[in-house]
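S.K.: The ATP binding site annotation in Swiss-Prot covers Phe100, Gly101, Ser102, Thr109, Asp113, Ile114, Asp115, Asp167, Lys228, Tyr237, Gly246, Val247. Taken from Swiss-Prot, the feature Mg(2+) 1 binding site applies to Asp113, Asp115. The Mg(2+) 2 binding site annotation in Swiss-Prot covers Asp113, Asp115, Asp167. Annotation of the mutagenesis experiment Ser537 to Ala in Swiss-Prot: Eliminates MAPK-mediated phosphorylation.
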Amino acid sequence: MPFPVTTQGSQQTQPPQRHYGITSPISLAAPKETDCLLTQKLIETLKPFGVFEEEEELQRRILILGKLNNLVKEWIREISESKNLPQSVIENVGGKIFTFGSYRLGVHTKGADIDALCVAPRHVDRSDFFTSFYDKLKLQEEVKDLRAVEEAFVPVIKLCFDGIEIDILFARLALQTIPEDLDLRDDSLLKNLDIRCIRSLNGCRVTDEILHLVPNIDNFRLTLRAIKLWAKRHNIYSNILGFLGGVSWAMLVARTCQLYPNAIASTLVHKFFLVFSKWEWPNPVLLKQPEECNLNLPVWDPRVNPSDRYHLMPIITPAYPQQNSTYNVSVSTRMVMVEEFKQGLAITDEILLSKAEWSKLFEAPNFFQKYKHYIVLLASAPTEKQRLEWVGLVESKIRILVGSLEKNEFITLAHVNPQSFPAPKESPDREEFRTMWVIGLVFKKTENSENLSVDLTYDIQSFTDTVYRQAINSKMFELDMKIAAMHVKRKQLHQLLPSHVLQKRKKHSTEGVKLTALNDSSLDLSMDSDNSMSVPSPTSAMKTSPLNSSGSSQGRNSPAPAVTAASVTSIQASEVSVPQANSSESPGGPSSESIPQTATQPAISPPPKPTVSRVVSSTRLVNPSPRPSGNTATKVPNPIVGVKRTSSPNKEESPKKTKTEEDETSEDANCLALSGHDKTETKEQVDLETSAVQSETVPASASLLASQKTSSTDLSDIPALPANPIPVIKNSIKLRLNR
């Protein structure tokens, strides 16, 4: 298929006439010949990764969507006739399939699924969609693997149509007929709709709005393809695990296009890393000024919603109702992504100076050589069908474990690898399906202390409790569904992972990327003495943006000012070496650029977390004590770089365990001694106590008592575990690092 490359002449003769974004562009410079050559090289580099679909396959998708669209129209006519609508209405009743996501954006890859939306008039009910339309799909020869998920947060029908996976949502509009030229961006369409229809419409509305807010769609698409591939190769593409999903990456690329409206893909990729390695999080990324439609729908607004002030990396969807697409981002995942942005900037600097090729940007660093300590999570189920359900649930809650680990006073970073792996069987004679995730840990370096005792038992058990509670209440729990956790050192990973996964990668050049300190301690990510490669690892590169002058008088515990204010400041980016060659952005100019950001969203520095004692019981899961209510205003100290994050005001705080109680309870666990690591490999002595993971049946009398039970941070509306016996995995992970 053709790959459009905007030429120098066309950009100069047809500059964008519109003003895009909430600020003025940083540069209007037109591309040079070297930029066009670099863009062509970028395309050639991307091709082997399968990011471009062949024209034949694209036409096949169009044909399938056409058949699906005809089925929808036919079905709606049948429904209309069954409900005795006038013939004049039936003839023009319409109905339509819309697409959204990567396919609608034009950046889908080979074999990717299609996200679709079925839009119907007001006399067609959601129940019709999940009954008569489902039955109609079942009769189609091309349709395989048909299944309905009616109880999902966004109800969906999933199917495989002639080999293409399709997810179909449903929305009923308050219209008598559905015209062919219907524009879903019209906010008036949301009137009198139920919340499920609004959620279903949101994907299409956001996708269409993004495409209308970029200066050049072809340049946007090619840049987004490159950034998505880079994010996937660097294991930071996963909304569910606290990184960014497809729509978030699309909005970041769209904002870059707005700031450099005449630039082409090679320049835009470089500017993407420049802008977001300098971004003053948690200032929000906005593609347009939020608009109020007076429909009383909840929108992202830190002035109104206290929890919105605690979002760490807000990227706001442009369509009403505006939402933060990155609410899952944690301290650790933001640190990882910011460090990757910095490394991306260093590499693209080299590329623009002809010191490196594009392939270097897409080299995948080896996650399993980054850290000395890892937590391995194992999820197992007796059948493949149960494994799929169980793995989906466990994966959706891993971010809760990461959040709990990073609040531990001894942990600097908890980095989960978005990839899951098949786990070795526990017994070759037993049929069992197991999936494994790996979390890299960096422990805080302590000064004036010889010993560092770390007890992760509570963090693991709290996570396990949350997953089991969700499984039981969703009626998917089976007795043989298990979760296990273990601590392993880097050199022990070969016992769990295949050799090709652990293969060492070529060392990246990261000249100009400096690792910063967190909590006045450097990150201990050095390699074992026998390891020859070194991959720069995430650090606390994040910087807390100061309060602006207008907000300083309000006090830190007052609501955050409006992000919709028209005033925007230009925050001067720190100095960066901009390549002198092959750059269309004034190579002879200053070495720093002004990155426009919304200065009306100040950084909210949360209060330091308290240390609360906790006791590990040998007969039941440990549950946190109720956290103090966050409704009362709390005076927050001045911003501190790297301060430990607390939960949102309306959430509970995880208690900490004192050293005394840790020593007392260590006698209750059956521990397995393993060796560990310290910074100095030749002098380290690490006593690791890891209790064997046991499956216990907790009797009703010893089960979680309601009076002791508090809700999870993610499941505040879920009741306590039932009194009947259930298997509970005991996970005791205790480490004593002797320095």
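In case you wondered, yes, glycine gets a Cβ from its N, Cα and C as well.
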S.K.: Residues near the Mg(2+) 2 site, Asp113, Asp115, Asp167 excluded, by Cβ within 8 Å of the Cβ center?
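M.R.: After dropping the recorded site residues, what remains is Gly101, Tyr103, Ile114, Ala116, Lys158, Glu165, Ile166, Ile168.
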S.K.: Out of Ser102, Asp113, Lys228, Gly246, the binding-site residues in the record, which is closest to Asp167 (Mg(2+) 2 binding site) when you go by Cα distance?
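M.R.: Nearest listed residue in space: Asp113.
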S.K.: What is the biggest Cα to Cα gap, in Å, among Phe100, Gly101, Ser102, Thr109, Asp113, Ile114, Asp115, Asp167, Lys228, Tyr237, Gly246, Val247, the residues listed as binding ATP?
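M.R.: Farthest-apart Cα atoms in Phe100, Gly101, Ser102, Thr109, Asp113, Ile114, Asp115, Asp167, Lys228, Tyr237, Gly246, Val247 are separated by 21 Å.
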S.K.: Tell me, by DSSP, whether Lys228 (ATP binding site) is helix, strand or coil?
M.R.: helix
S.K.: Using Cβ-Cβ distances, find the residues under 8 Å from Phe100 (ATP binding site) that belong to the same chain and are at least 6 apart in sequence, listing them in sequence order.
M.R.: Asp115, Ala116, Leu117, Gly203, Cys204, Val206, Thr207, Asp208
